[in-house]
Amino acid sequence: MSLIRTRKKIVSSAIASSLSMIATTAMAQEAVSQLPTIHTKATQEESLKVDQSANSKFVAPLLDTPKSVSVISKQLIEDTKVTTLADALRTVPGITLGAGEGGNPNGDRPFIRGYSSESSMYIDGIRNSTSQNREMFAVEQVEVTKGSASAMGGAGSVGGSINMISKVAKKGDFLEGSVAAGTDNYQRITLDGNKDFGNGIAARVAVLGHQNEKAGQSNGAEYKRVGIAPSITFGLDTPTRATLSYYYLQTDDKPDSGIPYWDSSLGKAQGKPAEVKQGTYYGWKDRDFQKQENHIGTIKLEHDLTDNITITNTAMYAKSKNDYVWTNPDDSKGNVGKGLVWHRLNSAITDSETFTDQLALTGKFDTGFLKHRFNVGAEYSKQKTDKGGYNIIDAKGNVSSTGFYSDCSDLSTNWCTSLNGPTQKPFVDRLQARPDFDATVESTSVYLLDNIEITPKWLLDLGLRWDKFEAEQNFLATSSAAAYTAKNNSDFVTYQAGITFKPTENGSIYTSYATSASPVGLNAGWGDNSETINANNQMIDPEEAQTFEIGTKWDFLDNHLNLTAAIFRTEKQNTRVQIDPTTYANVGESKVDGFELGLNGEITDKWNISAGYTYLDSELTKNGKSCRSGKCTDQSIYNGNQMPNVPKQAATLWTTYKVLPQLTVGAGAVYSDKVYGDVANTKWVPSYVRYDAMARYNVNKNVDLQLNINNLSDKRYFTKAYASHYATEAEGRSAVLAVNFKY
């Protein structure tokens, strides 16, 4: 297979590059070993508190920004040893994970404050929202902006957005990494080396090799990943700088299939996941797979026009592929009531190419007594996507896109398995790739962000953005429908405004208002079906939302500890809903009222903490209809129900304490309330508490040993609730021992 050959080449290149970096850096360390400051930094732990966003659109420090922002710091990533973005986001309360496109559970689909942020994922401030599983090996930190924010990020951003900050070349020499092994065949190696060549030139490379099986699942899901992320920067400490970077990640997985819901025929808790043995696997290993490949190339140019004004241009080209065949443990024919599960096929072949260019002018200036910190810019992006899937052809020549014997009428065909004791049997049919459609999404925008200091105690935050959006999908002819093209062209203005009062230098009290817009076709080609464009919804206006927020932020203990609190309401007022089989209208409504608390930083020089709590009171205030195969069901009977994927209460805690100069221990907990998967509130997963622990021992100034145990109590809980069919069971207890090194 070409993917396997490519992986071998990537691994070989990665190892060669890493060994070269190790040798070079080791010699450099030997040559300058008389400099004690380098050694001190090698073992120093960073704070869990972050004061400034790495995104230039945050023109003021986070303390003075009238918006809720949670930062998953580098230290928190290292403490918890999270390896994927999905795992990292579980450290932020108010975020839940939903099933991906077509019910596929194997792509990042976070919900922030109740609304999907699948289309609001960014890398270094540039949209990167194709369906994929994102890795952490080349990520410095993750910034979660909460509330409507289209003035900053463009279309989408109803409940918030997620921005991953990349590791890029910088000043100084260092080499760090980790070699880890654990339960469930866990093996992981990461290397991160930076070399400062002098004369303003530095290079950096991050390398990954990873594999594991799903914890608590025997002969089930498997995950394999390799990646490399080199970068080089020119002009450090000069007025003109250039950074060139490349990112590559390849995955080869056997995906998990989830646990089917109970149905009413069983006389049990209808809608709750089936009470089968923890770790039960319904996938068809002889058939199922998921292969992803991601390439991202970036050129960033910066020039300081003056000491206070900088112009920046960032161009990014991204190419991604998501190819999978996955088992949906289908319950639609009443099979679960018979003690059976059908191996329904879900599949996709998605190839996407995106070019984005951002031009920004940032800095500060005064107009009379007003002091401005600003970012004004323009953005252009174009994404092309080809999407298809797989058909199944049996020995008789029958063709299906989902499979055969859905009623489990012939168990000899291997299409069904036992609910309580599923077995693996050969897949004797044939898969054949098929094209479905291609899509193009193009957007152009200009924006202005300004934070104005009226007096040292009063700040005004303003933002305005105009977007022009064009989407087109070309559907190929099928046996039941002719080929056709669907288009949507729209433009919209979004804005934000906030007032901050600073009673003291270390505190702020603010109120803010922000809007967002989501046009039809925003996720054309890869997103959830409700967000793609078709003949019936192509003339619909963009959805609109708004967030009102009142909050306060305080730095305590000599600015080492940060406390935040906010109350908010997000309203989505003209949601696209179906009126009849061929008609959509902007008449849907929903809202979320909430409250949240956050605490991050150092309580003492030995005690670090990151904690948060959210309360979300969500409501579907106006629903439309659900139409399938020409038949519609009135959804207005569910008005007043809780929104899917929204726990009423959620909390996270991570804390570490240095009990000895060489020994640090840590503990964490994650709590989530009951979550519904559907608007009818009939499919749901129960609340849970998960506990984690960590111990790190410094062997010497360069090497430490770290043990992480996740899900200490081996709690059976669920991370995703799909609208029908299944829920995703979380991993069982796992342990990982890592050797970390820093030079």
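The backbone N, Cα and C atoms fix where each Cβ goes, glycine too.
Per Swiss-Prot, domain 'TBDR plug' is recorded for 61-167.
The domain 'TBDR beta-barrel' annotation in Swiss-Prot covers 172-743.
What Swiss-Prot says about the mutagenesis result for SER724 to Cys is this: Despite cross-linking with fluorescein, capable of binding ferric enterobactin or ferric catecholates at micromolar affinity in vitro. Within 10 Å of the C-beta of SER724 (mutagenesis position) there are 16 other C-beta atoms, taking all protein chains into account.
With DSSP classes pooled into helix, strand and coil, the tally for the domain 'TBDR plug' (61-167) is 22 helix, 34 strand, 51 coil. DSSP assigns SER724 (mutagenesis position) to coil, not to a helix or a strand.
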